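Each remark here refers to the structure printed beneath this line.
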Amino acid sequence: MDVENEQILNVNPADPDNLSDSLFSGDEENAGTEEIKNEINGNWISASSINEARINAKAKRRLRKNSSRDSGRGDSVSDSGSDALRSGLTVPTSPKGRLLDRRSRSGKGRGLPKKGGAGGKGVWGTPGQVYDVEEVDVKDPNYDDDQENCVYETVVLPLDERAFEKTLTPIIQEYFEHGDTNEVAEMLRDLNLGEMKSGVPVLAVSLALEGKASHREMTSKLLSDLCGTVMSTTDVEKSFDKLLKDLPELALDTPRAPQLVGQFIARAVGDGILCNTYIDSYKGTVDCVQARAALDKATVLLSMSKGGKRKDSVWGSGGGQQSVNHLVKEIDMLLKEYLLSGDISEAEHCLKELEVPHFHHELVYEAIIMVLESTGESTFKMILDLLKSLWKSSTITVDQMKRGYERIYNEIPDINLDVPHSYSVLERFVEECFQAGIISKQLRDLCPSRGRKRFVSEGDGGRLKPESY
């Protein structure tokens, strides 16, 4: 009945103000109104009581809904709830009052883990918390007793022949740059060489044959350091057996391969990584001409070492390890051999073999000294052709050429004491070099010239001095 009464009141609200416009008036109107209200209520409950009950119920619902949200506010709804109930009015809850409130409006939070909590949602636990060891269930259908004492280890597959050459070639080429044998040994230990250990000396020697003398010296040192750590003496013997077998193919790319391999064998015997009877084991059993030449070269070097020559000097000392006096002698011999043979390409090759590009100014200096001390035109022309060829091939750089000429310019007064006509010869040679494009105009203009000596009787301007007595 209450629900039906509320629906009827919603459709036809019994407002006393609105009933004032009815057709009845006076006491009849009031009596009719009270009779209608009593009929509508049914239970003889006044309409004002129903309206007041509805307002109070609505205020209670709002109070329960907002109690959790506004629990932290200073002026909560509960403080004013009793006043609202007593007055019959609702307290408006505008969203503007919660504009800067960072708390969740649903009252449940965002579901994030606790900050600094121990064991909350998404947290591993307190620092230092030890978890229990997971015990294996023996009755588990998937239980395997072999897994209890199982030790796992990283397995590196052995290298095949193609991967071996592709992997080790950059390692050896980088070694020629830094020269650190320990780094190469560490990198080789990380690889599973397997049966390819004997291929390390073969590949290193093959690359050194195409390089310089310093590279061959570094290769001999590398083989000596790797023997005993990465490979054994047996692996070294197998590698040199393969080198002697492959000498015909190596000689196609490097004609001097037989002599160089013989030097490698002699150095290996001297370092103790090859036995002394290695060469004797090949006597009378070698049919290859190149292999026989290599063994003969090694035999000669070993016999020389018995007479006092060190076996570690088979490659010489290359690059900056050579002394200045030794380099000066080598350059002087190079120029003298060139003047005898006239072979410019051989002279250029010998200069590159010295591996001292920072010392090429010495060749320019010694060559010009030979021109100044010569008496014929052949030396003048041959030295000019040599410097021109070295300049065009960029064997001698601009700085080295300039430094060699400047040394001559600074020492020409002392040279002139031993060579009287050195000034005139130098001026002529410098002019020819400028015409050939060897030196620049600025360097030519720096050439010193010696003026004509005046006689005692000549004064300034060539006039005779007046008698002063």
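Placed from the backbone N, Cα and C atoms, the Cβ positions cover glycine too.
Every position carries its original residue.
From a predicted model like this one, the values you see are computed outputs, not experimental measurements.
Summarising the annotation, Swiss-Prot assigns domain 'MI 1' to 163-284. Looking just at the domain 'MI 1' (163-284), the mean pLDDT is 90.
Residues or ranges marked as domain 'MI 2' by Swiss-Prot on the basis of sequence analysis: 326-449.
Record note (Swiss-Prot), mutagenesis S67 to A: Loss of phosphorylation site. Reduces interaction with BTRC. Abolishes phosphorylation by PKB; when associated with A-457. The unchanged residue is displayed.
What Swiss-Prot notes for the published mutagenesis of S76 to A is this: Strongly reduced interaction with BTRC. Strongly reduced ubiquitination.
Recorded in Swiss-Prot as a mutagenesis result, E174 to A carries the remark: Reduced inhibition of EIF4A1 helicase activity. Within 10 Å of the Cβ of E174 (mutagenesis position) there are 14 other Cβ atoms, across all protein chains. Reduced to three states, the DSSP call for E174 (mutagenesis position) is helix.
Neighbour count (other Cβ atoms within 10 Å of the Cβ, all protein chains): 11 for E210 (mutagenesis position). Under the three-state DSSP scheme, E210 (mutagenesis position) falls in the coil class. E210 to A appears in Swiss-Prot as a published mutagenesis result, with the remark: Reduced inhibition of EIF4A1 helicase activity. Strongly reduced inhibition of translation.
The C-beta environment of L252 (mutagenesis position), restricted to residues of the same chain at least 6 apart in sequence and closer than 8 Å, is empty. One entry in Swiss-Prot concerns the mutagenesis experiment L252 to A. Its note says: Strongly reduced interaction with EIF4A1. Reduced inhibition of EIF4A1 helicase activity. Strongly reduced inhibition of translation.
Around D253 (mutagenesis position), the C-beta neighbours below 8 angstroms that are at least 6 residues distant in the chain are L209, E210. D253 to A appears in Swiss-Prot as a mutagenesis experiment; the accompanying note says: Strongly reduced interaction with EIF4A1. Strongly reduced inhibition of translation. Reduced inhibition of EIF4A1 helicase activity.
Here the residue is the original one, while Swiss-Prot reports the published mutagenesis M333 to A with the comment No effect on inhibition of EIF4A1 and on inhibition of translation; when associated with A-340. Cβ neighbours within 10 Å of M333 (mutagenesis position), excluding its own Cβ and spanning all shown chains: 11.
In Swiss-Prot, a published mutagenesis experiment is listed as H358 to A, annotated Strongly reduced interaction with EIF4A1. Within 10 Å of the Cβ of H358 (mutagenesis position) there are 12 other Cβ atoms, across all protein chains. In the three-state DSSP reading, H358 (mutagenesis position) counts as helix.
In this view, H361 (mutagenesis position) is surrounded by 19 other Cβ atoms within 10 Å of its Cβ, with every protein chain counted. According to Swiss-Prot, the mutagenesis experiment H361 to A carries the annotation: Strongly reduced inhibition of EIF4A1. Strongly reduced inhibition of translation.
Record note (Swiss-Prot), mutagenesis D414 to A: Strongly reduced interaction with EIF4A1. Strongly reduced inhibition of translation. The unchanged residue is displayed. Taking the Cβ of D414 (mutagenesis position) as centre and 10 Å as the limit, one finds 9 other Cβ atoms among all the protein chains shown.
In Swiss-Prot, a mutagenesis experiment is listed as S457 to A, annotated with the note Loss of phosphorylation site, and loss of nuclear accumulation. Abolishes phosphorylation by PKB; when associated with A-67.
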Taking the Cα atoms as reference points, how far is H358 (mutagenesis position) from D414 (mutagenesis position) in Å? 25
Spatially closest candidate among E174, H361, D414, the listed mutagenesis positions, to M333 (mutagenesis position) (Cα to Cα): H361
Alpha-carbon spacing, E174 (mutagenesis position) to H361 (mutagenesis position), which is rounded to whole Å: 30
Using DSSP, tally how many residues of the domain 'MI 1' (163-284) sit in helix, strand and coil. 91 helix, 2 strand, 29 coil
Determine, to the nearest whole angstrom, how far the Cα atom of D414 (mutagenesis position) is from the Cα atom of H361 (mutagenesis position). 19
What is the three-state DSSP composition of the domain 'MI 2' (326-449), stated as helix, strand and coil residue counts? 99 helix, 0 strand, 25 coil
